[in-house]
Amino acid sequence: MGSKMLFSLTSPRLFSAVSRKPSSSFSPSPPSPSSRTQWTQLSPGKSISLRRRVFLLPAKATTEQSGPVGGDNVDSNVLPYCSINKAEKKTIGEMEQEFLQALQSFYYDGKAIMSNEEFDNLKEELMWEGSSVVMLSSDEQRFLEASMAYVSGNPILNDEEYDKLKLKLKIDGSDIVSEGPRCSLRSKKVYSDLAVDYFKMLLLNVPATVVALGLFFFLDDITGFEITYIMELPEPYSFIFTWFAAVPVIVYLALSITKLIIKDFLILKGPCPNCGTENTSFFGTILSISSGGKTNTVKCTNCGTAMVYDSGSRLITLPEGSQA
């Protein structure tokens, strides 16, 4: 409609018709909203009348055009490993299990259950999904493979090797071996895992750090602020002295003072098997006063349940005769 109207405006016949009938003194009143006639001014004193036409599309045509557009399904899977059919798309857990099965079959059975391209696509998909399985260390992957092999009835490690590997991962602070409160039907005990509280262990060095800073500034004072003068030298000399001389000396003094007062210290935390409240226990020696060896008895701050913290096995157990 717009193209036809533009053609009629630029037609020479229309301009000739307008030039024959000038309307210099004619000033029409503004049309009402209900009027179908629109006045268009071409030049001063010249105006023409255009007839407005309204085209109504049938409702059936509009619904037919909008229907297929709204019903399109866009699959977000871009890798060859993924299935286009959403009903067959595997979950992250299924892909992780297949990844571990491929590793186990290749390293322990000597058989490849998938090609190198399929394995790379699976690994890339897991990394894209944010899975932590592909970022595990060799010991963590071995532990997961041993767990899956034991469940399937084909163990690759004996009980002693499995327990040693699990304890090693606990000491290293791995998250895949940490479990919540659980009950053992064989020993009829309630267990919970312990983890290292690195933040509180770091706070133990704060008093010694303050003392080391005091000694550093005292040495600067008795030397006539020679250390401050060196730290104010132009770059890069001040940067080198600060970060490669002053800071290492302060850190070394702080750690030495801490180890002189507190020896073989370890802070462990874990949830209460009864209520789940996190409790902390200290292991070590403060000024020749021992905390009690490798086991401590701790009372829950919430429910008052007595618990036994074992730093050797990194487990929380309830004493004999107690009820969870």
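Residue numbers in this text run from 1 along the chain shown.
For all residues, glycine too, the Cβ spot is worked out from N, Cα and C.
Here the original residues are kept at every noted site.
For the published mutagenesis CYS82 to Ser, Swiss-Prot gives the following note: Loss of photosynthetic cyclic electron flow, loss of formation of oxidized monomer, and decreased FCC binding and dimer formation with PGR5. Loss of dimerization; when associated with S-183.
Experimental mutagenesis at this site is recorded by Swiss-Prot as CYS183 to Ser, annotated: Loss of photosynthetic cyclic electron flow, loss of formation of oxidized monomer, and decreased FCC binding and dimer formation with PGR5. Loss of dimerization; when associated with S-82.
According to Swiss-Prot, the experimentally introduced change CYS272 to Ser is described as follows: Loss of photosynthetic cyclic electron flow, loss of FCC binding, but no effect on dimer formation with PGR5; when associated with S-275. Loss of dimer formation with PGR5; when associated with S-275; S-300 and S-303. Cβ-based neighbour count (10 Å, all protein chains) for CYS272 (mutagenesis position) stands at 24.
According to DSSP, CYS275 (mutagenesis position) is assigned to coil rather than to any helix or strand. Cβ neighbours of CYS275 (mutagenesis position) (same chain, under 8 Å, six or more residues apart in sequence): CYS300, ASN302, CYS303, THR305. CYS275 to Ser appears in Swiss-Prot as a mutagenesis experiment; the accompanying note says: Loss of photosynthetic cyclic electron flow, loss of FCC binding, but no effect on dimer formation with PGR5; when associated with S-272. Loss of dimer formation with PGR5; when associated with S-272; S-300 and S-303.
Secondary structure at CYS300 (mutagenesis position), taken from DSSP and collapsed to helix, strand or coil, is coil. In Swiss-Prot, a mutagenesis experiment is listed as CYS300 to Ser, annotated with the note Loss of photosynthetic cyclic electron flow. No effect on FCC binding or dimer formation with PGR5; when associated with S-303. Loss of dimer formation with PGR5; when associated with S-272; S-275 and S-303.
For CYS303 (mutagenesis position), other Cβ atoms within 10 Å of its Cβ number 12. Quoting Swiss-Prot on the mutagenesis of CYS303 to Ser: Loss of photosynthetic cyclic electron flow. No effect on FCC binding or dimer formation with PGR5; when associated with S-300. Loss of dimer formation with PGR5; when associated with S-272; S-275 and S-300.
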CYS183, CYS300 as mutagenesis positions, winner by CB count within 10 A: CYS300
Alpha-carbon distance [CYS272 (mutagenesis position); CYS183 (mutagenesis position)] in Å: 13
